[in-house]
Structures are given as structure tokens and as C-alpha cells.
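Notes follow the structure.
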Amino acid sequence: MRLNKMINNPLLTVKNLNKFFNEQQVLHDISFSLQRGEILFLLGSSGCGKTTLLRAIAGFEQPSNGEIWLKERLIFGENFNLPTQQRHLGYVVQEGVLFPHLNVYRNIAYGLGNGKGKNSEEKTRIEQIMQLTGIFELADRFPHQLSGGQQQRVALARALAPNPELILLDEPFSALDEHLRQQIRQEMLQALRQSGASAIFVTHDRDESLRYADKIAIIQQGKILQIDTPRTLYWSPNHLETAKFMGESIVLPANLLDENTAQCQLGNIPIKNKSISQNQGRILLRPEQFSLFKTSENPTALFNGQIKQIEFKGKITSIQIEINGYAIWIENVISPDLSIGDNLPVYLHRKGLFYS
């Protein structure tokens with residue numbers, strides 16, 4: 001995250017936002033803030049409320065109650081709902097939605113309000129945005145002459161044209177094939193960073209959010225479970241459900257021996273939680289915490305294991321090891337000379353997380 005983001009006044013503030021469709025509540029007391037230049041990913045499964053939240057910020061959906069502030073300006077509150085066109089936000093959806101009768105240049109010019117882009121100031125701005133998004137050579141093409149990735153870049157350029165401080169993107173890469181998705185995603189994120197705009201992405205792709213977000217908001221059933229940096233959500237989540245959602249995990253019943261140690265089927269595991277209410281619960285570990293090699297002078301714990309399966313995958317070898325009757329998979333980049341049935345030490349790196 002860039003240093004210029006760390007300022008006192010957030011760009012966007014959402015306070016106690018609720019939304020009902022008839023009698024069904026789809027947003028539950030949503031509150032968060034977004035700093036200038038920050039990129040936030042709303043992460044959750046289909047139907048969790050993330051798109052509804054994005055549309056509420058844009059003004060396409062009217063919340064039932066709560067407040068939305070853009071800088072120090074109220075854009076939604078009690079008896080007040082600022083129209084979408086007056087919020088000065090950019091919005092990009094899954095498949096770009098370009099005007100088929102306008103070429104790329106005119107589509108971007110439409111983002112400036114008149115669809116012409118004829119005066120020198122507008123021309124300069126459009127050319128800057130086309131350079132930024134890597135579509136300068138496509139200026140005279142029409143949407144049907146563009147690939148899916150090119151259409152998404154044009155849609156982003158159109159959203160950036162009026163120089164909004166906040167861009168909202170609703171799963172903009174989901175309609176692209178995997179190879180193209182990786183390329184376009186990286187290019188669009190780079191363009192957003194260079195523009196200085198803040199952005200909120202809706203996604204169900206965990207790896208995408210871990211890789212590109214400054215912060216991630218985990219949304220389940222219309223509620224934000226936790227909002228934090230990708231590293232914090234992965235290694236120090238507040239809730240077990242968040243931990244499991246953020247990546248592959250090993251979860252075992254456990255008992256506290258003291259405030260720093262829990263006992264589970266694997267053995268005694270050092271833990272790092274400091275606020276624990278009960279002595280019985282579950283411990284969470286990530287598979288990558290286990291290694292057949294001593295990668296630090298003081299590993300967190302040491303176990304005796306036996307190899308049960310070996311799967312060679314080229315540069316990676318997956319090894320299933322049983323520790324005290326519990327089997328875990330370890331991936332090794334370096335493939336040592338090992339055989340099924342071998343007994344060997346297994347090292348644990350980093351502490352576990354205990355949830356009561």
C-alpha cells in the first residue's frame with residue numbers, strides 16, 4: 001500500500017448500511033471505510049450480498065437505511081439519496097457493456113459526458129487514458145472488432161476518463177478465459193494504480209483478492225466477517241470461518257495446555273492467539289507450515305512422521321505423511337530420495353491459531 005494512502009480522512013465511509021428486498025435482509029449493518037488510492041476487494045460466494053453492496057455505493061440500489069459518505073459529502077442517508085450521475089464514480093461490469101455503434105475513442109469520450117471528445121482538453125484526456133490502459137492503437141475500432149480483454153480495457157478507460165476518485169468493478173474478469181484473465185487483470189490493476197484512483201472490486205476469486213488487494217472484506221450472508229490486509233486475513237484471521245475461507249487448512253479438535261500451547265492429535269502446538277475464552281476448541285494450521293527440512297534455526301515444533309504416499313508432479317512432489325495417526329500432505333520443490341514407509345522428522349514453522 002502506498003504511503004500517500006495513509007491520511008486521516010477516508011475517501012469512502014459506509015455506516016450501518018442495511019438492505020431489504022421485501023422481507024429478506026440482504027445487507028446486515030455494513031460498516032467500513034476506504035482510503036484514497038486504496039484497492040478493496042469484496043470477497044464472497046454467489047448471493048452473499050457483495051454486488052448489492054457495490055450497487056448501493058454506485059446509487060443503482062437504494063439501501064433501506066444507513067449512511068454512505070464520499071469524502072465529506074453525504075451521498076446516501078435518511079431521506080436523502082444522491083442520484084448516480086452526481087456521485088462522480090466509475091463503474092465497470094462483467095462484460096464491459098460498450099456502445100456497439102461507437103468506436104473506442106467515442107466510447108471513452110462518452111465517459112466525459114458528451115460522447116464527442118472534440119475540444120483539445122478532452123482529446124488530451126482521452127489520449128492519456130488510452131495510453132494508460134494500453135488501447136491507443138484501438139481508437140478507431142468498434143466493439144465487435146475487439147477481444148473480450150480489449151473490451152474490458154475500453155470499459156475501464158471509459159470509467160477513468162472523467163477522473164473519478166473511486167472506481168467500482170463488478171467481477172470484471174469473470175467472463176474471460178483463464179490465460180487472458182491473468183493478463184488483463186494485471187494490466188488493469190496496473191492502470192488503476194497509476195491513475196491514483198481508489199477501487200472496489202467484487203469477486204469470488206480468493207487467489208485474485210490475495211494477490212491484488214490492499215484490503216479484503218470477507219462477506220457472508222450479507223455481513224462483513226472481517227476486513228483487513230490479505231496477509232492478516234490469511235495468517236491471523238479473527239474467525240475460524242474466515243480462516244477456512246481464505247485458504248487450505250488443517251483443523252483439529254484441541255485443548256489448551258496454557259495460554260501459549262494447545263494439544264491436538266498431532267501433539268503440542270504453540271499458538272499465537274491472546275484472547276481465548278474457553279479451554280476446548282479447534283486449532284488451525286496451514287499445510288505449508290509443515291516441512292521435511294529445517295528451514296529455520298528454531299522450528300515451532302518437531303514431529304515424527306511416516307510417508308504414506310508420494311506423488312511426483314514435475315517440479316513439485318506431494319508427500320502424504322502420517323503424524324500420530326493423522327495424515328497431512330506436504331509439497332516439496334526439492335525431491336529428496338524418499339520411499340513409502342520411511343520414518344522421518346517433520347518440522348512445523350509458525351504458530352497455530354486456536355479458536356474456542
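Each residue, glycine too, has its Cβ placed from N, Cα and C.
The following features are taken from Swiss-Prot:
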DOMAIN    12-246  domain 'ABC transporter'
BINDING   G44, S45, S46, G47, C48, G49, K50, T51  ATP binding site
VARIANT   S45 to A  In strain: NTHi TN106
VARIANT   V97 to I  In strain: NTHi TN106
VARIANT   S209 to A  In strain: NTHi TN106
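Swiss-Prot feature annotations superimposed on the structure.
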| residue | record | Cβ contacts under 8 Å, 6 or more apart |
| --- | --- | --- |
| G44 | ATP binding site | K50, H204, I218, I219, Q220 |
| S45 | variant position | H204, Q220 |
| S46 | ATP binding site | H204 |
| G47 | ATP binding site | none |
| C48 | ATP binding site | I219, Q220, Q221, G222 |
| G49 | ATP binding site | K19, V26, L27, I219, Q221, G222, K223 |
| T51 | ATP binding site | D170, E171, V202 |
| V97 | variant position | A155 |
| S209 | variant position | F41, L43, F201, T203, I216, P230 |
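Following the DSSP three-state reduction, the secondary structure of G49 (ATP binding site) is coil. The residues near the ATP site, meaning same-chain residues not in G44, S45, S46, G47, C48, G49, K50, T51 whose C-beta sits within 8 angstroms of the mean position of the site's C-beta atoms, are H204, I219, in sequence order. Counting every protein chain shown, the Cβ of K50 (ATP binding site) has 28 other Cβ atoms within 10 Å.
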